[in-house]
Amino acid sequence: MQTSALLLAAQALVASAGLIERQSCPSIHVFGARETTVGPGYGSAGTVVNLILNAYPGSTAEAIVYPACGGQSSCGGISYGNSAMQGTNAVASAVNSFNQRCPNTQIVLVGYSQGGQIMDNALCGGGDPGSGITNTAVPLTASAVTAVKAAILMGSPRYRAGFPYNVGTCTAQGFAARPAGFVCPSGSKIQNYCDSPDPYCCTGNNQAVHQGYGGVYGQAALTFVRSKLNSGGSPPTTPPTTPPTTPPTTPPTTPPPSGSCAALYGQCGGQGWNGATCCSQGTCRASNQWYSQCL
């Protein structure tokens, strides 16, 4: 009799713990990924992350933990390609793990520059040869893909003109562009923002444009996210806030072998650059102290 009572009490505790865990899951959870050379946190992705959090009280967010590096000493000298590969794995791990804990929570992905590249890789698959990712499978589980309702990518080097989810004026491509004809199975969930003067997602030379997408397209991004989420959100109770950021840079993938010239749109110079300083096509133009590009 006493044993049965103890058994029932134990079962009740287990059920209660499960109920508490389920109740602690938010209706909406946002993952944000920062750009290259910015310290841990959301970086410029924070603008859109905060817009969503303010629009949906009770929603939660977390930053993807990854190097966000491009060979600079300030971030450990990790190459851009290796950083993007680690970041892609980090997105898959974080999103899959969260979805396993909270299967009914709607997920939104927000990635800026290199952060956009790793979100794109994780959601769309297709591999990323420049980052050493040869497996073309989507690294998110089927359940996690279903839970992801919207993805906002800004200034992503994977941008290529002509994709149905593109937004902006760029008619070219980024330095790590998707191959022509690529089809993302979750394309209807994506908005990919890129304007023509951007030197990283496009072929321009204006760093300020690369850093300005949150201010230019933030409200449009929020409108898109609202259209994709199942539950309506009340208007923001406080004005959206934008965390302070330091101007980052997003250099391209591993330098070409010394002795050869960089290809069109490739890197040809910059502080700490040890690769080619000539261009097989175009002219080497400096965008900033870290990055010169063949244009």
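In case you wondered, yes, glycine gets a Cβ from its N, Cα and C as well.
Don't look for the substitutions in this one, it keeps the originals.
Positions annotated as active site by Swiss-Prot, on the basis of experimental evidence: Ser113 (among others). Secondary structure from DSSP puts Ser113 (mutagenesis position) in coil.
Proximity of Asp198 (mutagenesis position) to non-local residues of its own chain (separation of 6 or more, Cβ distance below 8 Å) is seen for Gly155, Cys170, Gly204, Asn206, Val209, His210, given in sequence order. Marked as active site by Swiss-Prot on the basis of experimental evidence: Asp198 (among others).
Under the heading active site, Swiss-Prot lists His210 (among others), citing experimental evidence as support.
Under the heading domain 'CBM1', Swiss-Prot lists 260-295.
According to Swiss-Prot, the experimentally introduced change Ser113 to Ala is described as follows: Loss of enzymatic activity and attenuates virulence; when associated with A-198 and A-210.
Mutagenesis annotation in Swiss-Prot: Asp198 to Ala, described as Loss of enzymatic activity and attenuates virulence; when associated with A-113 and A-210; the structure shown retains the original residue. In the three-state DSSP classification, Asp198 (mutagenesis position) falls within coil.
For the mutagenesis result His210 to Ala, the note given in Swiss-Prot is Loss of enzymatic activity and attenuates virulence; when associated with A-113 and A-198. According to DSSP, His210 (mutagenesis position) sits within a helical segment.
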Fewest other C-beta atoms within 10 angstroms, as judged across Ser113, His210, which are the mutagenesis positions: His210
